[in-house]
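Heads up: the structure comes next, in structure tokens.
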Amino acid sequence: MSSLADLINLDLSDSTDQIIAEYIWIGGSGLDMRSKARTLPGPVTDPSQLPKWNYDGSSTGQAPGDDSEVIIYPQAIFKDPFRRGNNILVMCDAYTPAGEPIPTNKRHAAAKIFEDPSVVAEETWYGIEQEYTLLQKDIKWPVGWPVGGFPGPQGPYYCGVGADKAFGRDIVDSHYKACLYAGINVSGTNGEVMPGQWEFQVGPTVGIAAADQVWVARYILERITELAGVVLSLDPKPIPGDWNGAGAHTNYSTKSMREDGGYEVIKKAIEKLGLRHKEHIAAYGEGNERRLTGKHETADINTFLWGVANRGASIRVGRDTEQAGKGYFEDRRPASNMDPYTVTSMIAESTILWKP
């Protein structure tokens, strides 16, 4: 091998049947991602074929030093775009040795909601628009911004093209392709309103798989920014002032909404979401009050409002849905740092299971 790059890209399939499985879990902040790798004897196609594992929870803020073992359960498998071949990424959730979900394990409660027969019958679809900001490593300032200064006002950057408008496209496109390789249902990307901010969309994907895919897409993005020497930020308002924040708009539909007469089902679901507005806001991401101000294409955090084609609303219904009399709606309240397990399951619970 002539270089480090050759070794990184070394194909093991001709020399061994063994594979590398990268186990991924959510750390103590509820947002940080951790991972470690292990060797397995051969290719794996289902999480049930994988062994549970453990890690030092005292080093992630998830367990005390005198009882530090946390157990991770494999839940979803993806192809590894970094090692390739038969190697895999494994999304896990975390439990105590006694089998109880630890506090940062939001997947466990979400799975119970998605396994409810009423929710299963409705075949919930999600499309999640994950916005994020790329920061310069040493100064934590958006890429493309002058050090200690600001770029020109917002306007030319949204879906912009050119060296003075789009900053970090190589990272964005690498991430797009890596997610498709991994088996994540990424449906698109675009540059956002604030320079240095981008978005990728996951979906439509059914049930809890939508959240699994968003988490692994975040992991892949963080690995790519690591290689690029850039810092990934999911802060919902990374730059104060007259700059757009970052959200995770969540598009949602049920089988009943997608069928004839579904628009009435949509309106009833939105009414229920309005009745639980405070509960949803409390679960929709840390620091969201800095983003949901009623400006920059947001509704005020204390006000629930819905409308057709209204990007200043809490819930937006598309013109095509209104005209067809069926379809989906967009919950614009979730922040970029939201937990997709919490948000997707809470929307399903409020619209299908909850009785006012």
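Glycine is no exception: its Cβ is also placed from the backbone N, Cα and C atoms.
Shown for the domain 'GS beta-grasp' (19-99): DSSP residue counts in helix, strand and coil, namely 9 helix, 39 strand, 33 coil. Per Swiss-Prot, the feature domain 'GS beta-grasp' maps to 19-99; the stated evidence is sequence analysis.
Swiss-Prot lists 106-356 with the feature domain 'GS catalytic'.
Per Swiss-Prot, mutagenesis Gln49 to Lys is noted as: 6-fold decrease in affinity for ammonium and catalytic efficiency; when associated with A-174. The Cβ of Gln49 (mutagenesis position) lies under 8 Å from no Cβ of any same-chain residue at least six residues away in sequence.
DSSP assigns Ser174 (mutagenesis position) to a helix in the three-state reduction. Around the Cβ of Ser174 (mutagenesis position), 17 further Cβ atoms fall within 10 Å across all displayed protein chains. Listed in Swiss-Prot as a mutagenesis experiment, Ser174 to Ala is described as follows: 6-fold decrease in affinity for ammonium and catalytic efficiency; when associated with K-49.
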